[in-house]
Amino acid sequence: MPAGSNEPDGVLSYQRPDEEAVVDQGGTSTILNIHYEKEELEGHRTLYVGVRMPLGRQSHRHHRTHGQKHRRRGGRGKGASQGEEGLEASAHDTPSQRVQFILGTEEDEEHVPHELFTELDEICMKEGEEAEWKETARWLKFEEDVEDGGERWSKPYVATLSLHSLFELRSCLINGSVLLDMRASSIEEISDLILDQQELLRDLSDSVRVKVREALLKKHHHQNEKKRNNLIPIVRSFAEVGKKQSDPHSMDRDGQTVSPQSAPATNLEVKNGVNCEHSPVDLSKADLHFMKKIPAGAEASNVLVGEVDTLDRPIVAFVRLSPAVLLSGLTEVPIPTRFLFILLGPVGKGQQYHEIGRSMATIMTDEIFHDVAYKAKERDDLLAGIDEFLDQVTVLPPGEWDPSIRIEPPKNVPSQEKRKMPGVPNGNICHVEPEPHGGHSGPELERTGRLFGGLVLDVKRKAPWYWSDYRDALSLQCLASFLFLYCACMSPVITFGGLLGEATEGRISAIESLFGASMTGIAYSLFAGQPLTILGSTGPVLVFEKILFKFCKDYALSYLSLRACIGLWTAFLCIVLVATDASSLVCYITRFTEEAFASLICIIFIYEAIEKLIHLAETYPIHMHSQLDHLSLYYCRCALPENPNNHTLQYWKEHSIPTADVNWANLTVSECQEMHGEFIGSACGHHGPYTPDVLFWSCILFFATFIVSSTLKTFKTSRYFPTRVRSTVSDFAVFLTIFTMVILDFLIGVPSPKLQVPSVFKPTRDDRGWFISPIGPNPWWTVIAAIIPALLCTILIFMDQQITAVIINRKEHKLKKGCGYHLDLLVVAIMLGVCSLMGLPWFVAATVLSITHVNSLKLESECSAPGEQPKFLGIREQRVTGLMIFVLMGCSVFMTAVLKFIPMPVLYGVFLYMGVSSLQGIQFFDRLKLFGMPAKHQPDFIYLRHVPLRKVHLFTLVQLTCLVLLWVIKASPAAIVFPMMVLALVFVRKVMDLCFSKRELSWLDDLMPESKKKKLDDAKKKEEEEEAEKMLDIGGDKFPLESRKLLSSPGKNNSFRCDPSEINISDEMPKTTVWKALSINSGNTKEKSPFN
């Protein structure tokens, strides 16, 4: 078409006959039958493919400045020879190269790709009713069909297409109208422009035009518009509000629109080019539930196919609107339409049109074609996108697969980035460099060489995030985490205090443990570098306290004073470690050490939970082999002890109890226990009369807590109830379980053992206060001698704290606010010194509680397409949950009336749940299960691809041996050296370099997530296969792109193929019989349909 010709506004001038000349079997039609000379066509091609053209446009018509040479007739000089070379070369451009060239072009505001929602509508005829467009399928990521009954959507599934329908779609784009960047504001205007274009391509009578226009303007019926005879829809449209421009995403979740005054147009709305003027949208018909799944800024792609009785051959049009327009009633959800594909044909081929429509809708959801559709400048670009799609498809044999079977969406969809990346001359594909395997390298662990240099960097790193640590806690998930972990932390703190009270004769007991945990936890949550870590008591600390108390008792030293000296020295040594950046040594702690330590702690939790349940049999024994015939002879009564011990005699003396005058047989159980009486009789146990059913009821509570907690936690992935309900139940899983078990225990009434919380805030012993003198009655030299045990204690604190911190700061947790190893250790050191002066227990990072805390705060994508698995986004990093846990723990003294109803077996069940759940994802246990598994049944673990199985077993055996040694030391009187053994694991790992290669250790001993490493491995393997099959030409020209990658330009020096196995699907497709048949049909008389 001459440059000076006038076109209807919205029809682009790119549809010149020269650009319509698709290299195929001559099936391309022209607009005005204007024939260009071969030289001109060749020159045009040479200019387009040989030079990277900018996307800047003189006008919306998209004319490119070709210069005078483009308009010359005749002249077989230099320009013509270049044109011939370009034409010959362009025929050999692979679709992949062409697509990479298209995607490498500059972007402008009108061609920025958005997320797409695609809808397939078909003309539906009902008896006695007027024909209308009916929604039959939709795509956000996967396909959803309206079931035959028409009452519901199908489950999302992976769309399977026939190759024939894809060929037919390609033929449609070759022979139909392609209107890019049409400017229109209504469906009426779009219909007129399409029909105007059709009249240029073919003879279209007025009657046919009227019928087709009527068909295009018919009402659209969507699946969500069910019968509402009993409902009065509240029709609220943009027109009624004042026809003001408003973004469709300015709706709230109840369907109310935000007024233009309260929601001014944002830069995003202007950038998206949404034109909502004169587009009344009935929000009462919008599917607001489905709207939540559509990302903000998404646009629509409408596919309209159907039969019109007045047509003798199909009308095909592909339209891209610029800007996107909000068309009332066209789409199921009120979002602007960017693309339309229209296929109207003669009656009798409805199923064929349906499959072509499905193919168009499916290909629009393809990540690569989606971008090509946004950036395409002409028909050839769209065809290149389809050819590239065909080049990547996987074919299922017809005799081995039933197409009616719906394929479930995969859990992980492979990345398509590789398809976007250009080839390089040696045949390799440019790819992003993988992240380094394993290790903890990062700025947090770099030695600065300055005094407190690491601490200063930690403070600078965490300070900008401090206030966001409180704002980010405004979530229901944080409330669930706080309630769950409060219950989980209370029991071990009280239990630890009770054990410590027994070991120290009450000098440090439950009330001191509660107070110390609360004070230390609050300070740590407020000022630590990684507030996700939960502080708690550890077994080695208890062993250290027992040994120290025994030493002080043997040498008549004051236990609390000597302990205060040791604590102050330990705090000082930890501060020295902070000053010298000793935390940088954490980089030597690899997965080998982490997993051994974490596995041990998890096993200890599981073991102690079961052990505590079994110990209930001592207090509540089972009366086995009961002789029911002698049941009437059983009795248990209180009596005066025959041989009272000194403690009992002292009690009687202090309370002036006349033992001879007491009627012991008439005392109740509680009165007998209070007066230190003795139970005698065949129905008595060690601690009083037999209490029936307590042990069995405790076992029921224990296992029920574990099973219900595990079930509710996985409820998020179940098929029942809406997403919000499932997420809430999953977040509150443990708290709901504890609450349910408490109610059940209260209703059953069996006297199970309950949580005992101190009810008075004062020291356990009257002979001590809240401040302990470091010297006290001890000799002065004890202050200096205390540095010796303090060295061992420092190693204990450092290893416990930093190994837990390393586990929490793993890369797979995707933490964004950084970590602070030096700052964490400083806060722990200061609070350790404070607790020592106050006579309170020492607290360090608790591994299992910290892992459980992190797991309870996992973030997943909320806006996920139907069928798409939510993506793990990271952890909700904040300080409030830890702060509230320890604040409420300090207030527990005043909540005794409520806490006394919590059965201890329920808390033991929570311990079991935390231990088992924390084991998930530990590679060591996955490798341990391989021992009893035949090779053909072994999972596709990434390390099994690269490391021989015998080496994997050897690595696991070494790790298992170390774990057993740690367990033996932990359970023996030598438990005080446990931190030294954990430190020894680092050296064991170093020795393993002699038995394993670096490559094997990189796969077996690192911190990289499994899914990510497997993705890189699959990409690398596919790259090697492609390298073996394809060899790209070395002489291709290259253009520097914004991404700083090299892109081979289509159309120059690409005609020579070194590898005869390399094919160009665009060249090979016309050679197929199927394509020849389609081409012959499309070239026949106009009376015939091209879809025979």
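These residue numbers are counts, starting from 1, taken along the chain as shown.
Even glycines carry a Cβ here, placed using N, Cα and C.
Pulled from Swiss-Prot:
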MUTAGEN   Pro492 to Cys  60% of wild-type transporter activity. No effect on cell membrane localization
MUTAGEN   Phe496 to Cys  40% of wild-type transporter activity. No effect on cell membrane localization
MUTAGEN   Gly536 to Cys  20% of wild-type transporter activity. No effect on cell membrane localization
MUTAGEN   Thr538 to Cys  60% of wild-type transporter activity. No effect on cell membrane localization
MUTAGEN   Gly539 to Cys  40% of wild-type transporter activity. No effect on cell membrane localization
MUTAGEN   Pro540 to Cys  40% of wild-type transporter activity. No effect on cell membrane localization
MUTAGEN   Thr804 to Cys  20% of wild-type transporter activity. No effect on cell membrane localization
MUTAGEN   Thr847 to Cys  60% of wild-type transporter activity. No effect on cell membrane localization
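A map of Swiss-Prot features onto the structure.
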residue	record	DSSP class
Pro492	mutagenesis position	helix
Gly536	mutagenesis position	strand
Thr804	mutagenesis position	helix
Thr847	mutagenesis position	helix
Site with most surrounding Cβ atoms, counting all protein chains shown within 10 Å, from the mutagenesis positions Pro492, Gly536: Gly536
Pull out the mutagenesis positions from the set Pro492, Phe496, Gly536, Thr538, Thr847 whose C-alpha sits within 10 Å of the C-alpha of Thr804 (mutagenesis position). Thr847
Just checking: which of Pro492, Phe496, Gly536 have a Cα that is within 10 Å of the Cα of Thr847 (mutagenesis position), counting only these mutagenesis positions? Gly536
Could you state the CA-to-CA distance between Gly536 (mutagenesis position) and Pro492 (mutagenesis position) to the nearest Å? 8
Using the alpha carbons only, what distance in Å do you get between Phe496 (mutagenesis position) and Thr538 (mutagenesis position) once rounded? 9
One finds that other Cβ atoms within 10 Å of the Cβ of Thr538 (mutagenesis position) number exactly 25
Return only the integer: C-alpha distance in Å from Thr538 (mutagenesis position) to Pro492 (mutagenesis position). 10
